[in-house]
Amino acid sequence: MITTSLRRRTAAAVLSLSAVLATTAATAPGAAPAPSAAPAKAAPACPQFDDRTKAAADRGVDVDRITPEPVWRTTCGTLYRSDSRGPQVVFEEGFHAKDVQNGQYDVEKYVLVNQPSPYVSTSYDHDLYKTWYKSGYNYYVDAPGGIDVNKTIGDTHKWADQVEVAFPGGIQRKYIIGVCPVDRQTKTEIMSDCESNPHYQPWH
């Protein structure tokens, strides 16, 4: 558990390096912090958007067709996706759903049977890549919204332990933080080869 947590923190540090440098560069050197008479305010809650497809790579997706009534994710934590495509493709194209027109819009049917759908799957679980290690890459995603699958259809289905967040219409490239390749022999991320996405745009 300690090793897993350490690797997760290391990957996050690698992928966040550019953001840290940008923040440092924006701070005037030698500037003293202004005194504050009032206590510091708490950090703002995760931004919420009326547009349920704000993250979508394909805006043609029709959320009104989604059944059952979806429970939308309202948190801002990092999500993860195992994928066989390398960053040279994903960083340029983002993640596109297989079929936003005629695919399976019913969330439960989509989850239980692998079939063309308007969704792109991600997970709350960083370590899920160890199950799908043959895919080769573990992508880090920072996108608004998405459907919390277990809260939508319950957590007793056979794939509940994947703690999935499904994105209707996929995920635009600007919401992908970066990627770590996976060693298929050891089922671990190759930390020295993690890459940050140059198109990533922090939004909160």
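We number each residue from 1, going along the chain as drawn.
Each Cβ is built from the backbone N, Cα and C atoms, and glycine gets one as well.
Annotation source Swiss-Prot lists NADH binding site at Arg81, Ser82, Asp83, Ser84, Arg85, Lys98, citing experimental evidence. Sequence-distant neighbours of Asp83 (NADH binding site): residues of the same chain at least 6 apart with a C-beta under 8 Å from its C-beta are Val90, Phe95, Ser135, Gly136, Tyr137, Tyr139.
Under the DSSP three-state reduction, Gln162 (mutagenesis position) is assigned to helix. In sequence order, Ser121, Ser123, Asp125, Leu128, Thr131 are the residues near Gln162 (mutagenesis position), counting only same-chain partners six or more apart with C-beta under 8 A. Residues or ranges marked as GDP binding site by Swiss-Prot on the basis of experimental evidence: Val111, Leu112, Val113, Asn114, Trp132, Tyr133, Lys134, Trp159, Gln162.
Quoted from Swiss-Prot, the note on the mutagenesis of Trp159 to Ala is: No ADP-ribosylation of GDP. A sphere of 10 angstroms centred on the C-beta of Trp159 (mutagenesis position) encloses 14 other C-beta atoms.
According to Swiss-Prot, the mutagenesis experiment Gln162 to Glu, Asn or Ser carries this note: No ADP-ribosylation of GDP.
Sequence-distant contacts (6 or more apart, same chain, Cβ under 8 Å) of Glu164 (mutagenesis position) comprise Val111, Ser121, Thr122, Ser123, Val149, Asn150. In Swiss-Prot, the entry for mutagenesis Glu164 to Asp states: No ADP-ribosylation of guanosine. The structure shown retains the original residue.
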Cα-to-Cα gap, Lys134 (GDP binding site) vs Ser84 (NADH binding site), nearest whole Å: 8
Most distant Cα pair in Å, residues Arg81, Ser82, Asp83, Ser84, Arg85, Lys98 binding NADH: 16
Neighbour count (Cβ, 10 Å) for Lys98 (NADH binding site): 14
Pairwise Cα distance maximum in Å, GDP-binding residues per record: Val111, Leu112, Val113, Asn114, Trp132, Tyr133, Lys134, Trp159, Gln162: 21
